[in-house]
Each structure stands twice: as structure tokens, then as C-alpha cells.
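Undergrad: Below you'll find the structure I mean.
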Amino acid sequence: MVGFKATDVPPTATVKFLGAGTAACIADLITFPLDTAKVRLQIQGESQGLVRTAASAQYRGVLGTILTMVRTEGPRSLYNGLVAGLQRQMSFASVRIGLYDSVKQFYTKGSEHAGIGSRLLAGSTTGALAVAVAQPTDVVKVRFQAQARAGGGRRYQSTVEAYKTIAREEGIRGLWKGTSPNVARNAIVNCAELVTYDLIKDTLLKANLMTDDLPCHFTSAFGAGFCTTVIASPVDVVKTRYMNSALGQYHSAGHCALTMLRKEGPRAFYKGFMPSFLRLGSWNVVMFVTYEQLKRALMAAYQSREAPF
């Protein structure tokens, strides 16, 4: 057995909620530069943006984007928006991942045998609910990642200032900009990510190919990351473009998608695919492995605390 052993008592909803948020923050700390590179590649090619996005710099590939940012803006630019990113994960992942099992049990009325329909419904529900809670943090994160440090063109100097500036200049609705594509994206992401992880893990365990241990969690998470990237990339690119756009640049998320298609062609919807996959694949591995271990560690600590002397 590698890592913490599974406990006799299943993890509580609170343990899952806190464990998911904490694990997601750890995953973000490790993979954030890849996410920033993804955002820069996704917005490349826009004729207009809300914040200065180093238009003179041409990004080519994941490594090229990272090296260009380090050379022109410094290493810290790779972590632009990290504070908002951690705020997002603590509120976002806690809901979409931490509540997934509880919502799945609700739809199956407590049955241990959840069908694919119940899993998809649970994933869509928690994904959409998480967006409603965490959208402002996502908007601020994307704005920070998109803006360049070089040449004094930074629009926001701090996370708190970003929230205030957006609310003052664009209204409260500005903080929920891009909610529609984000709801669509996260319903898709959650279904692809959690359901695929669920199914791969169940298949490996039922076929006795692996035990419920780190290698099983690693394999399931990596497979889920690849499937999710393929399915969700088009919506993710539209979401990023729309949230980073200037006031009035796009009338809606649909208008943003049509503009991309007309000006840049279908391939624009898969801009930043490689950093998306590298980020989502590695993020999934770190998050799910950490999440599984945190659940076991927290329940072991809880049981030892409750155990009689």
C-alpha cells in the first residue's frame, strides 16, 4: 500500500468539501505557469483587449510562451493572478468536486450503483453551481494572467484593486462577465473530468487491474485530464476571450465565438491546446492524488481523535 490506507468509515461531506479545495490549491500552485501560458496563447490574435497583453510578443508553443514571458516580463509574470486563482479554487473546487459524491447520491436516492446518467447530471449540477459562486475570482484571475508586466502597462496592481476597478468601471455584472460560457464550460469539464475519473477508477478496480492506491489514482486522473481537454477546449477559449474582452467588444459569448470563427478559422478554438492538456493533465494528477490522500488522512485523524482510550 502506497500513501495513507483507506479507512473503514467513508469520508464525510465536510472532509470532501475541505479536501477538494485544499487539493485544488496545491495543484494550482504547481501548475499555474502552464495555465498562464494557456491564457496568453488563447488570447493571441485578438485585435482588441481590455488589458495590455504584450501584443508585440509572439508566443509559440508552451515552452516558447513561458520563455518569452520570463525574458520580457520576468519570472513572476508566470504567477500573475495566483491570489485570485487560489481564491477561485478554494471556493470553486470545494463545490464542484467536494459536493459531487453527495449530489450523485441525491440523484440515485442513496444507491451505491450510480449509472452514467446520474454521474453526468451530478457533474453538470456541481459544475454550474460552482461557477455561480466563484465567477468573480475567475474573471480577476484571467485579467491578471492576460495583462503584461513589461512597459508599465499593468491595469491592476493588486487583487483587491482589480475587484474594485471592475465593479466601478463595468458594474457588478462585470464581475460575472462570461458566466454563460463558463457555466457551459464547467458543466462540460465537470462531467468529463469527474465522470471520466470515476469510470476509469471503477473499471480498474472492478477488473482487478489495480488496487485503490496511488497508481490507480494517477492513471485515472491522467486519463480524465486528456478527455477533458479534448472536449472542453473550444468552450474554454471562448470563455477566456470573452472574459478578457473590452466593454462592448463582443455582444455575447456567441458573438465572440462567431468572430473567432470568421477571423481566425476553426483552429482558433483549439489555441493553447498543448498547455491546456499539460496543465489539466498535471493538475488532475496532483489534485486527485492529493484529494484522495487528504480524505484518508483527515478521516484517519478524525477516527483516532474519536477512538476511546
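Here the Cβ of each residue, glycine as well, is placed from N, Cα and C on the backbone.
Model, not experiment: these values are computed from the prediction.
The following feature annotations were taken from Swiss-Prot:
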type	residues	note
MUTAGEN	K16 to S	Reduces proton conductance and long-chain fatty acid transport. Retains normal inhibition by GDP
MUTAGEN	I30 to A	Does not affect long-chain fatty acid transport or inhibition by GDP
MUTAGEN	R76 to S	Has no significant effect on proton conductance, long-chain fatty acid transport or inhibition by GDP
MUTAGEN	R88 to T	Reduces long-chain fatty acid transport and inhibition by GDP
MUTAGEN	K141 to T	Reduces proton conductance, long-chain fatty acid transport and inhibition by GDP
MUTAGEN	R267 to S	Has no significant effect on proton conductance
MUTAGEN	S276 to R	Has no significant effect on proton conductance
MUTAGEN	L278 to A	Does not affect long-chain fatty acid transport or inhibition by GDP
Undergrad: Find the one among the mutagenesis positions K16, R76, L278 whose C-alpha lies closest to that of R88 (mutagenesis position).
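TA: Closest by Cα: K16.
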Undergrad: Where's the emptiest Cβ shell within 10 Å among the mutagenesis positions I30, L278?
TA: I30
Undergrad: Express the distance between the Cα positions of R267 (mutagenesis position) and L278 (mutagenesis position) as a whole number of Å.
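TA: Between the alpha carbons of R267 (mutagenesis position) and L278 (mutagenesis position) there are 19 Å.
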Undergrad: Spatially speaking, which of the mutagenesis positions K16, I30, R76, K141 is closest to L278 (mutagenesis position)? Use C-alpha to C-alpha, please.
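TA: Ranked by Cα distance from L278 (mutagenesis position), first place goes to I30.
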Undergrad: Does anything in the same chain, at least 6 positions from S276 (mutagenesis position), have a Cβ under 8 Å from its Cβ, and if so what?
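TA: Set apart from S276 (mutagenesis position) by at least 6 residues yet with Cβ under 8 Å, we have K38, T229, S233, D236.
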Undergrad: K141 (mutagenesis position) has how many other Cβ neighbours within 10 Å of its own Cβ?
TA: 29
Undergrad: What mutagenesis positions among K16, I30, K141 are found with a C-alpha within 10 angstroms of that of R76 (mutagenesis position)?
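TA: Candidates kept after distance check: none.
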Undergrad: Near K16 (mutagenesis position), which residues of its own chain have a C-beta under 8 A away, given they sit six or more steps off in sequence?
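TA: Listed in sequence order: I97, G98, L99, D101, S102, K295.
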